[in-house]
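See structure below.
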Amino acid sequence: MARVTLVLRYAARSDRGLVRANNEDSVYAGARLLALADGMGGHAAGEVASQLVIAALAHLDDDEPGGDLLAKLDAAVRAGNSAIAAQVEMEPDLEGMGTTLTAILFAGNRLGLVHIGDSRGYLLRDGELTQITKDDTFVQTLVDEGRITPEEAHSHPQRSLIMRALTGHEVEPTLTMREARAGDRYLLCSDGLSDPVSDETILEALQIPEVAESAHRLIELALRGGGPDNVTVVVADVVDYDYGQTQPILAGAVSGDDDQLTLPNTAAGRASAISQRKEIVKRVPPQADTFSRPRWSGRRLAFVVALVTVLMTAGLLIGRAIIRSNYYVADYAGSVSIMRGIQGSLLGMSLHQPYLMGCLSPRNELSQISYGQSGGPLDCHLMKLEDLRPPERAQVRAGLPAGTLDDAIGQLRELAANSLLPPCPAPRATSPPGRPAPPTTSETTEPNVTSSPASPSPTTSAPAPTGTTPAIPTSASPAAPASPPTPWPVTSSPTMAALPPPPPQPGIDCRAAA
């Protein structure tokens with residue numbers, strides 16, 4: 001019986017979405033390697049982190065990986081994490097950037113899987129869809145503890161709070177080995193797909209036979225769901241052909257291209273189209289026959305101008321109402337704040353403004369104060385970005401998912417309850433200047449024989465001579481002081497005090513007390 005050769009047939013797609021200004025996802029799909037990274041950190045930092053990690057894994061896509069697949073994946077992930085740390089050291093402004101990672105290294109009938117963060121891996125086998133990764137998120141811990149159901153987690157306001165990611169700091173990814181079978185279909189996706197699209201709908205799209213059409217359909221579904229985030233997918237089939245694909249596919253931030261699908265006819269799609277549209281002015285040469293131009297009557301022209309004015313005014317009022325009813329948690333001037341509006345700007349004007357700021361009492365109780373109050377005297381400590389742990393700090397810097405004011409207040413309370421660094425200890429008391437602390441010793445000393453009354457010296461017991469010459473004591477001389485008496489051997493055990501540990505650093509392993 002001939003040996004069956006298993007190969008991959010794959011497709012990858014990435015889209016910026018309808019809300020984000022740039023694409024921070026990066027994806028690589030090749031004959032041996034499928035890898036997807038969802039960057040975070042705001043501005044260009046997320047793009048940098050995801051590109052560095054994908055670049056560190058790309059060399060695994062060789063002709064025959066063989067050997068220990070998990071060891072190779074682990075080494076490549078650590079190299080990518082070290083690259084992030086080195087980049088932050090060169091550019092301190094990138095501190096807080098990070099990325100998720102879900103990757104598969106394929107070798108015949110087996111594959112290695114590495115995962116960290118909230119990007120996901122799915123397996124479609126025999127018509128059944130199974131999630132093969134576990135989200136490293138705060139909401140997933142609530143599900144594990146039985147506090148909420150998986151259905152409630154799907155719409156939980158804190159679903160984007162990541163507990164583990166590649167940020168340049170030491171972290172252990174999840175590594176597993178799996179068996180590959182002919183007919184299996186694997187899906188890697190960012191949370192831009194799994195958040196707005198249900199598993200049932202994902203299953204329907206994955207049942208499309210062609211991998212490219214299936215990937216295209218998944219992106220389309222995410223955009224129709226509002227496209228709140230970058231969305232990236234890899235769809236790969238395990239097939240028993242003699243030859244599979246060999247040309248790798250790059251998409252997202254790592255490709256340098258802005259892959260955008262035709263925007264859906266939804267409110268979010270139309271809003272995104274308005275922000276992206278660029279006017280192209282074409283020069284039209286003058287026509288020779290100017291008399292053939294239709295002439296509009298003054299009444300019709302006035303009607304058109306009035307109609308356009310009404311529509312523009314209505315659009316502005318509706319847009320203003322939508323913006324003013326939207327709230328999200330983000331960094332503002334170094335403080336964790338609730339912002340009103342949406343991220344970004346239009347024609348040079350900011351579309352958001354600070355609304356409330358978190359304030360911590362000495363007993364660590366959270367209250368919200370208006371932005372106008374933050375400039376005056378306070379009986380609480382403003383909740384600073386540096387008070388948060390690094391993963392949550394990166395999330396807030398990028399901006400948490402928007403919603404109602406109650407949603408944003410809930411996010412703020414969740415951060416105060418679960419994401420703060422421990423308070424810095426009070427400074428140690430020091431000795432006053434000029435009074436050094438005495439050394440700590442333990443001694444056993446025998447007295448000198450000259451000081452013992454039980455053994456008087458013969459010279460001191462003789463009577464003093466009489467005469468004009470004054471007696472000179474044998475124990476002292478005015479010209480030269482007597483040397484100190486020689487003691488018996490002394491046993492000394494000095495106790496060396498241990499050096500105190502280095503003090504915690506605010507913003508790194510502790511926060512300033514309220």
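Note that the numbers count up from 1, one per residue, in the order the chain is shown.
Note that Cβ sites are derived from N, Cα and C of the backbone, with glycine treated the same way.
For the recorded site, THR5 (mutagenesis position), the DSSP three-state label reads coil. Here the residue is the original one, while Swiss-Prot reports the published mutagenesis THR5 to Ala with the comment No change in activity.
The domain 'PPM-type phosphatase' annotation in Swiss-Prot covers 9-238, and the record cites sequence analysis as its basis. Here the domain 'PPM-type phosphatase' (9-238) returns a mean pLDDT of 93 for the predicted model.
Swiss-Prot gives this note for the published mutagenesis ARG20 to Gly: 60% loss of phosphatase activity. Less than 8 angstroms from the CB of ARG20 (mutagenesis position) sit ASP229, ASN230, each of them six or more residues away in the same chain.
Neighbour list (ASP38 (mutagenesis position), Cβ cut-off 8 Å, at least 6 residues apart, same chain): GLU24, ASP25, GLY46, SER50, THR99, THR100, GLY117, ASP118, SER119, SER190, ASP191, GLY192, ASN230, THR232. A mutagenesis experiment is reported in Swiss-Prot for this position, ASP38 to Gly, and the note states: 90% loss of phosphatase activity.
Taken from Swiss-Prot, the feature Mn(2+) 2 binding site applies to ASP38, ASP191, ASP229.
DSSP assigns ASP38 (mutagenesis position) to a strand in the three-state reduction. If you look up Swiss-Prot, you'll see ASP38, GLY39 marked as Mn(2+) 1 binding site.
For the mutagenesis result ASP118 to Asn, the note given in Swiss-Prot is Decreases affinity for Mn3 by 4-fold, no effect on hydrolysis of p-nitrophenyl phosphate.
Annotated Mn(2+) 3 binding site per Swiss-Prot: ASP118, SER160, ASP191, in sequence order, evidence recorded as experimental evidence. DSSP classifies ASP191 (Mn(2+) 2 binding site) as helix under the three-state reduction.
Under mutagenesis, Swiss-Prot gives THR141 to Glu with this note: No change in activity. Annotation for THR141 (mutagenesis position): spatial neighbours MET163, criterion Cβ-Cβ under 8 Å with sequence separation of six or more.
SER160 (mutagenesis position) falls within neither a helix nor a strand when secondary structure is assigned with DSSP, and so counts as coil. Under its mutagenesis annotations, Swiss-Prot gives SER160 to Ala the following note: No change in affinity for Mn3, no effect on hydrolysis of p-nitrophenyl phosphate.
In Swiss-Prot, a mutagenesis experiment is listed as ASP229 to Gly, annotated with the note 90% loss of phosphatase activity.
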Which of THR5, SER160, the listed mutagenesis positions, has fewest other Cβ atoms within 10 Å: THR5
THR141 (mutagenesis position): secondary structure state under DSSP, collapsed to three categories: helix
Rounded Cα-Cα span from GLY39 (Mn(2+) 1 binding site) to SER160 (mutagenesis position), Å: 13
Cα distance (Å, whole number) from THR5 (mutagenesis position) to GLY39 (Mn(2+) 1 binding site): 35
Count of other CB atoms lying within 10 Å of the CB belonging to ASP229 (mutagenesis position): 25
